[in-house]
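Report on the structure given below.
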Amino acid sequence: MGMRMMFTVFLLVVLAATIVSFTSDRASDGRNVAAKAFHRIGRTIRDECCSNPACRVNNPHVCRRR
């Protein structure tokens, strides 16, 4: 292979690695956002239940202090 061909192959490999890295970072960001939203929803439901006496009596495992 000539020098130009080797340089072209090198650039293609770098480009492919960059694209794979970028898309995997974006996917992990999406999972983190989903986990944070799930945690926030759970905390909101727990807080609303624990502030309601009837719900607190029926669900003591939810309102247990940690």
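Placement of Cβ uses the backbone N, Cα and C atoms for every residue, glycine included.
Under its mutagenesis annotations, Swiss-Prot gives Arg46 to Lys the following note: Loss in inhibitory potency on alpha-4-beta-2/CHRNA4-CHRNB2 and loss in inhibitory potency on alpha-3-beta-2/CHRNA3-CHRNB2; when associated with lack of gamma-carboxyglutamation at Glu-48. Under the three-state DSSP scheme, Arg46 (mutagenesis position) falls in the helix class.
Taking all protein chains in view, 12 other C-beta atoms sit within 10 angstroms of the C-beta of Asp47 (mutagenesis position). What Swiss-Prot says about the mutagenesis result for Asp47 to Ala is this: 8.3-fold decrease in inhibitory potency on alpha-7/CHRNA7, important decrease in inhibitory potency on alpha-3-beta-2/CHRNA3-CHRNB2 nAChR, and loss of activity on alpha-4-beta-2/CHRNA4-CHRNB2 nAChR; when associated with lack of gamma-carboxyglutamation at Glu-48.
What Swiss-Prot notes for the published mutagenesis of Ser51 to Ala is this: 2.5-fold and 3.3-fold decrease in inhibitory potency on alpha-7/CHRNA7 and alpha-4-beta-2/CHRNA4-CHRNB2 nAChR, and 1.4-fold increase in inhibitory potency on alpha-3-beta-2/CHRNA3-CHRNB2 nAChR; when associated with lack of gamma-carboxyglutamation at Glu-48. Secondary structure at Ser51 (mutagenesis position), as computed by DSSP, is helix.
Under its mutagenesis entries, Swiss-Prot includes Asn52 to Ala with the note: Important decrease in inhibitory potency on alpha-7/CHRNA7 nAChR, no change in inhibitory potency on alpha-3-beta-2/CHRNA3-CHRNB2 nAChR and complete loss of activity on alpha-4-beta-2/CHRNA4-CHRNB2 nAChR; when associated with lack of gamma-carboxyglutamation at Glu-48.
Ala54 (mutagenesis position) has a Cβ environment of 8 other Cβ atoms inside 10 Å. Swiss-Prot gives this note for the published mutagenesis Ala54 to Val: >10-fold increase in selectivity on alpha-4-beta-2/CHRNA4-CHRNB2 over alpha-7/CHRNA7; when associated with lack of gamma-carboxyglutamation at Glu-48.
When secondary structure is read from DSSP and collapsed to three states, Val57 (mutagenesis position) falls in the helix class. For Val57 (mutagenesis position), the number of other Cβ atoms no farther than 10 Å from its own Cβ, over all displayed protein chains, is 9. Among the mutagenesis experiments that Swiss-Prot reports, Val57 to Ala is described with the note: 2.2-fold decrease in inhibitory potency on alpha-7/CHRNA7 nAChR, 5.7-fold increase in inhibitory potency on alpha-3-beta-2/CHRNA3-CHRNB2 nAChR, and no change in activity on alpha-4-beta-2/CHRNA4-CHRNB2 nAChR; when associated with lack of gamma-carboxyglutamation at Glu-48.
Experimental mutagenesis is annotated in Swiss-Prot for Val57 to Tyr, with the remark: 40-fold increase in selectivity on alpha-4-beta-2/CHRNA4-CHRNB2 over alpha-7/CHRNA7; when associated with lack of gamma-carboxyglutamation at Glu-48.
As a published mutagenesis entry, Pro60 to Ala appears in Swiss-Prot alongside the note: 2.5-fold and 4-fold decrease in inhibitory potency on alpha-7/CHRNA7 and alpha-3-beta-2/CHRNA3-CHRNB2 nAChR, respectively, and complete loss of activity on alpha-4-beta-2/CHRNA4-CHRNB2 nAChR; when associated with lack of gamma-carboxyglutamation at Glu-48. Residue density at Pro60 (mutagenesis position): 9 other Cβ atoms are found within 10 A of its Cβ, drawing on all protein chains shown.
Listed in sequence order, the residues of the same chain lying 6 or more apart from Val62 (mutagenesis position) and placing their CB within less than 8 Å of its CB are Arg46, Cys49, Cys50, Cys55, Arg56. In the three-state DSSP assignment, the secondary structure recorded for Val62 (mutagenesis position) is helix. Listed in Swiss-Prot is the mutagenesis experiment Val62 to Asn, annotated as follows: Small increase in inhibitory potency on alpha-4-beta-2/CHRNA4-CHRNB2 and loss in inhibitory potency on alpha-3-beta-2/CHRNA3-CHRNB2; when associated with lack of gamma-carboxyglutamation at Glu-48.
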*Highest CB neighbour count within 10 A among the mutagenesis positions Ser51, Asn52?*
Asn52
*asked:* For the C-alpha pair, I'd like the distance in angstrom between Pro60 (mutagenesis position) and Asp47 (mutagenesis position), rounded off.
replied: 12
